[in-house]
Amino acid sequence: MTDDKKKGKFIVFEGLDRSGKSTQSKLLVEYLKNNNVEVKHLYFPNRETGIGQIISKYLKMENSMSNETIHLLFSANRWEHMNEIKSLLLKGIWVVCDRYAYSGVAYSSGALNLNKTWCMNPDQGLIKPDVVFYLNVPPNYAQNRSDYGEEIYEKVETQKKIYETYKHFAHEDYWINIDATRKIEDIHNDIVKEVTKIKVEPEEFNFLWS
């Protein structure tokens, strides 16, 4: 990477199911585009790939497999997009991502009772985000929505376990806790304030789990 090339920023949204990640990530992408920032919006799992289609059937409870197998598939789904993400960032394009490796650890360790260190190992070496916005809502926040429960992890007791596991990342300096029980506009405004603090300057990549 040349010194005069500004690397794009990598922003991740994390949180429980139905915490507002899709809404807030879309709003941020719109904001960046309106401010002449070239940006790519990604989602994990990406259900369009071969691996992603298997994951999608699992989440919809249309197939079953061992806990270890599904965890490794989630990780593989992230790895198959690493070249794309790296290429975008090197071109100066920002990447906004709905879920990332932190979901893998929180869900597999919290919901499936897999060892936390074991869960982290497959994602070691993935590109580290510049900032993670954790949309913090209570585990029972979305239980009254009409479509709640359609996917395998959408149970309040399961969400409670995942919620506790997410706390392992709260000490990271790039992890920003956002109260997501408020109005959509207020949440978005807080996120924009944090994004404007991100320095855009030449730098090398950092990787998980450094």
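Cβ coordinates come from backbone N, Cα and C, glycine included.
If you look for the noted substitutions, you won't find them, since the model keeps the original residues.
Listed in Swiss-Prot for this protein:
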type: BINDING; residues: ASP17, PHE74, ARG78, ARG99, TYR107, SER108, TYR153; note: dGMP binding site
type: BINDING; residues: ASP17, ARG47, PHE74, ARG78, ARG99, TYR107; note: dTMP binding site
type: BINDING; residues: ARG18, SER19, GLY20, LYS21, SER22, THR23, ARG182; note: ATP binding site
type: MUTAGEN; residues: TYR43 to Arg or Leu; note: No defect in catalytic activity
type: MUTAGEN; residues: PHE74 to Ala; note: Loss of thymidylate and guanylate kinase activities
type: MUTAGEN; residues: TYR107 to Phe; note: 4 to 5-fold decrease in affinity for dTMP and dGMP. 6-fold decrease in catalytic efficiency with dTMP as substrate. 65-fold decrease in catalytic efficiency with dGMP as substrate
type: MUTAGEN; residues: SER108 to Thr; note: No defect in thymidylate kinase activity. 2.1-fold reduction in affinity for dGMP
type: MUTAGEN; residues: SER108 to Ala; note: No defect in thymidylate kinase activity. 1.3-fold reduction in affinity for dGMP
type: MUTAGEN; residues: ALA111 to Lys; note: 8-fold decrease in affinity for dTMP. 4-fold decrease in affinity for dGMP. 439-fold decrease in catalytic efficiency with dGMP as substrate.2000-fold decrease in catalytic efficiency with dGMP as substrate
type: MUTAGEN; residues: TYR153 to Phe; note: 2.5-fold reduction in affinity for dTMP. 2.6-fold reduction in affinity for dGMP
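Counted over every protein chain shown, other Cβ atoms within 10 Å are most numerous around LYS21 among the binding-site residues ARG18, LYS21, ARG182. Proximity to ARG99 (dGMP binding site), judged by a C-alpha distance within 10 Å, picks out none of the binding-site residues ARG18, ARG47, ARG182. Only ASP17, from the binding-site residues ASP17, SER19, GLY20, LYS21, SER22, THR23, place their Cα within 10 Å of the Cα belonging to TYR153 (mutagenesis position). Mapped onto three states, the DSSP output places TYR43 (mutagenesis position) in strand. The candidate set comprises the recorded positions SER19, SER22, THR23, SER108. Of these, SER108 has the most other Cβ atoms within 10 Å. In the structure shown, the C-beta of PHE74 has more C-beta neighbours within 10 angstroms than that of any other entry among the mutagenesis positions TYR43, PHE74, TYR153. Of all the mutagenesis positions in the list TYR43, SER108, ALA111, the shortest Cα-Cα distance to ARG18 (ATP binding site) is found for TYR43.
A separation of roughly 21 Å, to the nearest angstrom, links the Cα atoms of ALA111 (mutagenesis position) and ARG47 (dTMP binding site).
Counting Cβ atoms from all protein chains shown, ALA111 (mutagenesis position) has 19 others lying within 10 Å of its own Cβ. Cβ crowding, taken as the number of other Cβ atoms within 10 Å, peaks at ARG78 among the binding-site residues ASP17, GLY20, ARG47, ARG78.
When the recorded positions TYR43, ARG78, TYR107, SER108 are screened for a C-alpha within 10 angstroms of the C-alpha of SER22 (ATP binding site), the residues that qualify, in sequence order, are TYR43. Of the residues the record lists as binding dTMP, namely ASP17, ARG47, PHE74, ARG78, ARG99, TYR107, the two whose Cα atoms sit farthest apart are 19 Å from each other.
Comment: ATP site residues ARG18, SER19, GLY20, LYS21, SER22, THR23, ARG182; largest CA to CA distance 16 Å, whole number.
Here TYR107 (mutagenesis position) is compared against the recorded positions ASP17, SER19, LYS21, THR23, TYR43, and the shortest C-alpha distance is to ASP17.
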